[in-house]
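Participant: If you scroll down you'll find the structure; I have some questions about it.
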Amino acid sequence: MINLNKHTAFKKTAKFFLGLSLLLSVIVPSFALQPATAEAADSYKIVGYYPSWAAYGRNYNVADIDPTKVTHINYAFADICWNGIHGNPDPSGPNPVTWTCQNEKSQTINVPNGTIVLGDPWIDTGKTFAGDTWDQPIAGNINQLNKLKQTNPNLKTIISVGGWTWSNRFSDVAATAATREVFANSAVDFLRKYNFDGVDLDWEYPVSGGLDGNSKRPEDKQNYTLLLSKIREKLDAAGAVDGKKYLLTIASGASATYAANTELAKIAAIVDWINIMTYDFNGAWQKISAHNAPLNYDPAASAAGVPDANTFNVAAGAQGHLDAGVPAAKLVLGVPFYGRGWDGCAQAGNGQYQTCTGGSSVGTWEAGSFDFYDLEANYINKNGYTRYWNDTAKVPYLYNASNKRFISYDDAESVGYKTAYIKSKGLGGAMFWELSGDRNKTLQNKLKADLPTGGTVPPVDTTAPSVPGNARSTGVTANSVTLAWNASTDNVGVTGYNVYNGANLATSVTGTTATISGLTAGTSYTFTIKAKDAAGNLSAASNAVTVSTTAQPGGDTQAPTAPTNLASTAQTTSSITLSWTASTDNVGVTGYDVYNGTALATTVTGTTATISGLAADTSYTFTVKAKDAAGNVSAASNAVSVKTAAETTNPGVSAWQVNTAYTAGQLVTYNGKTYKCLQPHTSLAGWEPSNVPALWQLQ
């Protein structure tokens, strides 16, 4: 039979694209489990992803991997079977195709919804490589991985499920106890059948984000924890029978949104570690040239208008996980083995932080993306490209003044700063995407040199520091409070203190004093302090300190005038833009608070604001209040009621119905979305367009 290469997406973003290839399927019998080996004694983990499609046109095979450079290989990707098919038909994705679920013999199988299945049976288990025979139980990439382990007994292999393109069914799987049970049982079956040492869930993303057509629901936050808990239960039970430790890991997003949409502290207690994807912070989806994986925040990026620059960097992403309760030893830092490019970037700043015409029209395999080995061979200080260094963000970049192309990437120098960060924070190691991008082993050699993997595993520190004592206020102004406290102790060592204003983190310091600024004059605040150690353990809170800021010097008690002429200037399905006439004040207006009903929606310094994250076709009522430096707040402006735009549907298109004959190409609407019929059929209950992508394609 003819099969199609199923993977066109790289690990986090749809911007990676691989063309489809026609492949011949090979039928092979089942596989005999290899003997279990002892867990490697590693002081740091070095986890490398190997994508199945590397063995196609990229011609980078498992045999090309140097197993001494990694401790774990994550094989990407397996998928989830649902209604007899897998894949993702979402037209916004890089590969909107589905296939029947198949076994290692490329035979169609009938399995329950939520079962883990091979992503590409031909390349996974069917293709013969040198030394293979036509009738051996398992061939393909998976057999090659097992051969690699036979000669390197400390190497571990992990099957990664999902990825950017194939995360469409995770929410459905996690939603019920029945499907969680199916998924967890199939994980055990998959590991035993193909001799993997663990399973890695790459769900992109719970609650929100990812491809538009992915299943998602608010309950994903709690359901993800339940799913992982069930997998852990099944893996531990299987491990007790098989005499080995089965690993469970996840790939996590690096944004504050991901941390808010998951129960990271609970997840960390379940999994062996978390691979945080600290890359893809900037790319061709925006027109401002910026860095793929900046280690530190660069204020110049914010000044140039780079979106979310203060949080879209490696340090902020990792710290967000630590602050959410992930122990440092369970956090493995992501490193990209590729760069991202833009075209039409002005020469100012050597192309950095410039408004460009768009993403690069060229790349190694996809436009806009450059493998590191390709950059080494053809770009770095070659062919008109000059290497520059951003010493704040700690990353290199290339600029070609002739063609105005800017490329952000990582090299051995920037990787060195990232490994130093790993050590300074006591993190568990490094993960990288992906092995075929570093064919000269330049970056792998750097990781291996900086992160020794042959020592004794230090015991996991789970002891929290003692509670900071005698928290007190030592200074107060109109806009700041200075606090002090007695030092905590720890079995290993205290690394710092988090200071909280109410429930919100106000600042983090390494000493026993802190000044919290930006407060409102004449206002009462309550502060507590928690100590932390290198493993990410937090102490209980100190005694609460309640203190009031002083009145503004000069006795300014006069509030600004109320804003006037509040009006809506634009509406979309999810946002409303407002404008108003400026207020006046005896000293000066410092900003405006915009309220959605009684809730504060945003604070701005100008006289316009856009409120996002709203529901379509819904009415909202807004008011605005002005404020000054003394903390005086005006009366509310006039109220304005505005309705967001409705979701657009195709006029004249009929709603989908049961027991109706449909022809190929016919359009219907279902749950507010438009679908095109792919095959003639008569509809039945359960064949709703959202459930049967083999029959319907979302428009």
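Heads up, the Cβ atoms here are built off N, Cα and C, so glycines get one too.
The noted changes are left out; the structure has the residues it started with.
According to Swiss-Prot, the feature active site, proton donor maps to GLU204. What Swiss-Prot lists as chitin binding site is ASP135, GLN136, GLY162, GLY163, TRP164, THR165, TYR205, MET277, THR278, TYR279, ASP280, TRP433, and the listing cites sequence analysis. The domain 'GH18' annotation in Swiss-Prot covers 44-454. The domain 'Fibronectin type-III 1' annotation in Swiss-Prot covers 467-553. Swiss-Prot lists ASP200 to Glu among its mutagenesis entries, and the accompanying note reads: No change in activity. The mutagenesis experiment ASP200 to Asn is recorded by Swiss-Prot, whose note states: Decrease in activity. Record note (Swiss-Prot), mutagenesis GLU204 to Asp or Gln: Loss of activity. The unchanged residue is displayed.
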Participant: On the three-state reduction of DSSP, what should I expect for GLY162 (chitin binding site)?
Facilitator: strand
Participant: In angstrom units, rounded to an integer, how far apart are the Cα atoms of ASP280 (chitin binding site) and GLU204 (mutagenesis position)?
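Facilitator: Spelling it out, the Cα of ASP280 (chitin binding site) and the Cα of GLU204 (mutagenesis position) are 13 Å apart.
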Participant: Just to verify: the residue among ASP135, ASP200, GLU204 with the fewest other Cβ atoms within 10 Å, which of the recorded positions is it?
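Facilitator: ASP135, out of the recorded positions ASP135, ASP200, GLU204, has the fewest neighbouring Cβ atoms within 10 Å.
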Participant: Do me a favour and check the Cα-Cα span between ASP135 (chitin binding site) and ASP200 (mutagenesis position); whole Å is fine.
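Facilitator: On Cα coordinates alone, these residues lie 30 Å apart.
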Participant: Between the two most separated Cα atoms in ASP135, GLN136, GLY162, GLY163, TRP164, THR165, TYR205, MET277, THR278, TYR279, ASP280, TRP433, the residues recorded as binding chitin, what distance in Å do you get?
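Facilitator: The two farthest binding residues have Cα atoms 43 Å apart.
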Participant: Within the domain 'Fibronectin type-III 1' (467-553), count helix residues (DSSP H, G, I), strand residues (E, B) and coil residues, in that order.
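Facilitator: Residue counts for the domain 'Fibronectin type-III 1' (467-553) by secondary structure: 0 helix, 47 strand, 40 coil.
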Participant: Just to verify a number: CA distance, THR278 (chitin binding site) to GLU204 (mutagenesis position), in angstrom, no decimals.
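Facilitator: Counting only the Cα atoms, the answer is 14 Å.
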Participant: Measuring Cα to Cα, tell me the gap between TRP164 (chitin binding site) and GLU204 (mutagenesis position) in whole angstrom.
Facilitator: 6
Participant: Within 10 Å of the Cβ of ASP280 (chitin binding site), how many other Cβ atoms are there?
Facilitator: 24
